[in-house]
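Enquirer: After the structure tokens below, expect a handful of questions from me.
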Amino acid sequence: GVIINVKCKISRQCLEPCKKAGMRFGKCMNGKCHCTPK
């Protein structure tokens, strides 16, 4: 995945930031969002 500079606690918090970054969805790992490219 692609790490974006968005802090998170749960994976659901990464959904919008990843969409805004032009990617599909993301999960929270080590306090940062990891997005899945389209």
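Backbone N, Cα and C define each Cβ position, glycine as well.
A quick note: this is a predicted structure, and the numbers were derived from the prediction, not measured.
OK, Swiss-Prot features for this one:
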MUTAGEN   Arg12 to Pro  Loss of activity; when associated with K-16 and D-20
MUTAGEN   Glu16 to Lys  No change in activity. 1 to 2-fold increase in activity on Kv1.1/KCNA1, Kv1.2/KCNA2 and Kv1.3/KCNA3 without affecting activity on KCa3.1/KCNMA1; when associated with K-20. Loss of activity; when associated with R-12 and D-20. Loss of activity; when associated with D-20 and T-36
MUTAGEN   Lys20 to Asp  3-fold reduction of activity. 1 to 2-fold increase in activity on Kv1.1/KCNA1, Kv1.2/KCNA2 and Kv1.3/KCNA3 without affecting activity on KCa3.1/KCNMA1; when associated with E-16. Loss of activity; when associated with R-12 and K-16. Loss of activity; when associated with K-16 and T-36
MUTAGEN   Thr36 to Tyr  Loss of activity; when associated with K-16 and D-20
Enquirer: Can you tell me whether DSSP puts Arg12 (mutagenesis position) in helix, strand or coil?
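Expert: SS state of Arg12 (mutagenesis position) = helix.
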Enquirer: Roughly how many angstrom lie between the C-alpha atoms of Arg12 (mutagenesis position) and Thr36 (mutagenesis position)?
Expert: 14
Enquirer: Any idea what DSSP makes of Lys20 (mutagenesis position), helix, strand or coil?
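Expert: DSSP assigns Lys20 (mutagenesis position) to helix.
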Enquirer: Applying a 10 Å Cβ distance cut-off over all chains shown, what neighbour count does Arg12 (mutagenesis position) have?
Expert: 12
Enquirer: Look up Thr36 (mutagenesis position) in the DSSP assignment and report helix, strand or coil.
Expert: strand
Enquirer: Over all shown protein chains, what is the count of other CB atoms within 10 A of the CB belonging to Thr36 (mutagenesis position)?
Expert: 13
Enquirer: In angstrom units, rounded to an integer, how far apart are the Cα atoms of Glu16 (mutagenesis position) and Thr36 (mutagenesis position)?
Expert: 12
Enquirer: Return the residues near Lys20 (mutagenesis position), defined as same-chain residues 6+ apart in sequence whose C-beta is under 8 angstroms from its C-beta, sorted by sequence, else 'none'.
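Expert: Spatial neighbours, sequence-distant, of Lys20 (mutagenesis position): none.
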Enquirer: Report, as a single number, how many Cβ atoms besides its own are within 10 Å of the Cβ of Glu16 (mutagenesis position).
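Expert: I count 12 other Cβ atoms within 10 Å of it.
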